[in-house]
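Contents: one structure, followed by commentary.
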Amino acid sequence: MSCQGPVCTNLGLKPGQRLTVKGIIAPNAKSFVMNLGKDSTHLGLHFNPRFDAHGDVNLIVCNSKKMEEWGTEQRETVFPFQKGAPIEITFSINPSDLTVHLPGHQFSFPNRLGLSVFDYFDTHGDFTLRSVSWE
């Protein structure tokens, strides 16, 4: 079962700041999505852990989107997620990229859109949001 999650706007996240998301992955999860960007049409990071979706199994797919144009996918094979389990994910904003901090693993994704401020966050899919914090 998938549903639209909350949308946060006017976050004002700049290099040196980070966004931490906590929640519970659904017991029957196929995938979930977290987006960070300027707005819903300018996504600096589309973060999509896939348990079994779009032909991918236990894979994290990241991308960027400007208007309706998607960039090239970046795929991460380290998959620290478990169905039905709590998770904490932190996104650190850097001048030229974002660092995604996961349990026992981290990776970077380039700031392809050259955003100086990340104002937008949304999440949807097989994930129940418990908290969002930024500093």
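Including glycine, each Cβ sits where the backbone N, Cα and C put it.
In sequence order, Ser31, Phe32, Val33, Ile60, Val61, Cys62, Asn63 are the residues of the chain that are 6 or more apart from Asn48 (beta-D-galactoside binding site) and have a CB within less than 8 Å of its CB. Taken from Swiss-Prot, the feature beta-D-galactoside binding site applies to His46, Phe47, Asn48, Pro49, Arg50, His54, Asn63, Trp70, Gly71, Thr72, Glu73, Gln74, Arg75, Glu76.
According to Swiss-Prot, the domain 'Galectin' annotation covers 5-135, on the basis of sequence analysis.
Under its mutagenesis annotations, Swiss-Prot gives Cys8 to Val the following note: No redox-dependent shape changes. Non-local neighbourhood of Cys8 (mutagenesis position): Tyr120, Phe121, Asp122, Val132, each in the same chain, at least six residues away, with C-beta under 8 Å from its C-beta.
All protein chains considered, the CB of Arg50 (beta-D-galactoside binding site) has 22 other CB atoms within 10 Å. DSSP assigns Gly71 (beta-D-galactoside binding site) to coil in the three-state reduction, placing it in neither a helix nor a strand. Remark: His46 (beta-D-galactoside binding site) has Val33, Asn35, Val61, Cys62, Asn63, Ser64, Lys65, Trp70 as non-local neighbours, by Cβ distance under 8 Å and separation of at least 6 in sequence.
The number of other CB atoms found within 10 A of the CB of Asn63 (beta-D-galactoside binding site), across every protein chain shown, is 18.
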